[in-house]
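Novice: Take this structure, written in structure tokens, and hold onto it; I'll ask about it next.
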Amino acid sequence: MMEVFMNFLDQLDLIIQNKHMLEHTFYVKWSKGELTKEQLQAYAKDYYLHIKAFPKYLSAIHSRCDDLEARKLLLDNLMDEENGYPNHIDLWKQFVFALGVTPEELEAHEPSEAAKAKVATFMRWCTGDSLAAGVAALYSYESQIPRIAREKIRGLTEYFGFSNPEDYAYFTEHEEADVRHAREEKALIEMLLKDDADKVLEASQEVTQSLYGFLDSFLDPGTCCSCHQSY
């Protein structure tokens, strides 16, 4: 049984690796300093919807979970998101403001259809009938973040004039915290998995696709990854 489960986790990780955000053209351009300030601003404002929604994803799973140990792990992640000042939403705002976006601009921003679709995908799986699939949706995202955060910091400091660590503290925080979150989420999938392995893999496929679709929205149609890549 353990070997079968490990093969299942390998399948999950393969789905994520085959559509890793760090390989997306938008993040490749970020790492090379090839994005414009306007592209970074548009991205930062549009990503805000997901940042605000992330604690709700966790709450949706936590509130319906009967396993005490699983709830503790979910609550630990949720507390990381919302506790203290600055919390993760505050840290994201610091990044956005460092790009020259005003608080009024950020709050008045109308999220794109791609941003709404991404959040809707996460929420659908996190509120669905499979708790393991909901956690898999989170794992498919958070397991990628440490590498991405490290590369974002490098790009921001080398090419985009970021010298104050507070301006990219959101990424510094997630470079470390999401290593633990991903490890805990992998354990949670094992704890919560029933006969819903297919849903777990489906959740990962849909989430990784929605993440790519969101990043595509900041590129010219001819360079978007979803237009000419298949996995």
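Any Cβ shown, glycine's included, is placed from N, Cα and C.
Every residue here is the original one, so none of the noted swaps is modelled.
From a predicted model like this one, the values you see are computed outputs, not experimental measurements.
What Swiss-Prot records for GLU81, GLU142, ASP178, HIS181 is Fe(2+) 2 binding site. Residues or ranges marked as Fe(2+) 1 binding site by Swiss-Prot on the basis of experimental evidence: GLU81, HIS88, HIS174. What Swiss-Prot says about the mutagenesis result for TYR27 to Phe is this: Loss of PABA synthase activity. As a published mutagenesis entry, TYR43 to Phe appears in Swiss-Prot alongside the note: Loss of PABA synthase activity. Mutagenesis annotation in Swiss-Prot: TYR47 to Phe, described as Retains 70% of PABA synthase activity. Retains 30% of PABA synthase activity in the presence of iron and manganese; the structure shown retains the original residue. Among the mutagenesis results in Swiss-Prot, GLU81 to Ala has the note: Apoptotic activity is decreased by more than 60%, but the mutant still binds to death receptors; when associated with A-88; F-170 and A-174. The residue drawn here is the original one. What Swiss-Prot says about the mutagenesis result for HIS88 to Ala is this: Apoptotic activity is decreased by more than 60%, but the mutant still binds to death receptors; when associated with A-81; F-170 and A-174. Experimental mutagenesis at this site is recorded by Swiss-Prot as TRP92 to Phe, annotated: Retains 70% of PABA synthase activity in the presence of iron and manganese. Here the residue is the original one, but Swiss-Prot notes a mutagenesis experiment at this spot, LYS152 to Arg: Retains 2% of PABA synthase activity. According to Swiss-Prot, the mutagenesis experiment LYS152 to Ala carries this note: Retains 5% of PABA synthase activity in the presence of iron and manganese. Swiss-Prot lists TYR27 to Gly among its natural variants, and the accompanying note reads: Inactive enzyme.
Looking at the shown structure, can you explain where the listed features end up?
Specialist: A helical conformation is recorded for HIS181 (Fe(2+) 2 binding site) in the three-state DSSP classification. Cβ neighbour count for HIS181 (Fe(2+) 2 binding site): 24 (other Cβ atoms within 10 Å of its Cβ, all protein chains included).
Classification of HIS174 (Fe(2+) 1 binding site) by DSSP places it within a helix. The C-beta environment of HIS174 (Fe(2+) 1 binding site), restricted to residues of the same chain at least 6 apart in sequence and closer than 8 Å, consists of HIS88, ILE145, PRO146, ALA149.
Contacts of TYR27 (mutagenesis position) defined by a Cβ separation under 8 A and a same-chain sequence distance of 6+ are given as MET21, ILE148, GLU151, LYS152, LEU215, in order along the sequence.
Under the three-state DSSP scheme, TYR43 (mutagenesis position) falls in the helix class. When other Cβ atoms within 10 Å of the Cβ of TYR43 (mutagenesis position) are tallied across all protein chains shown, the result is 20.
The 10 Å shell around the Cβ of TYR47 (mutagenesis position) contains 19 further Cβ atoms across the protein chains shown.
For the recorded site, GLU81 (mutagenesis position), the DSSP three-state label reads helix. The Cβ neighbour count for GLU81 (mutagenesis position), using a 10 Å radius and every protein chain shown, is 18.
Within 10 Å of the C-beta of TRP92 (mutagenesis position) we count 22 further C-beta atoms, all protein chains included.
Cβ neighbour count for LYS152 (mutagenesis position): 24 (other Cβ atoms within 10 Å of its Cβ, all protein chains included).
In this structure, LYS152 (mutagenesis position) is part of a helix by DSSP.
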Novice: Compute the C-alpha separation of TYR43 (mutagenesis position) from HIS181 (Fe(2+) 2 binding site), stating it in Å without decimals.
Specialist: 24
Novice: So, in DSSP terms, is TRP92 (mutagenesis position) helix, strand, or coil?
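Specialist: For TRP92 (mutagenesis position) - judged by DSSP and reduced to three states - the answer is helix.
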Novice: For the C-alpha pair, I'd like the distance in angstrom between HIS181 (Fe(2+) 2 binding site) and TYR47 (mutagenesis position), rounded off.
Specialist: 20
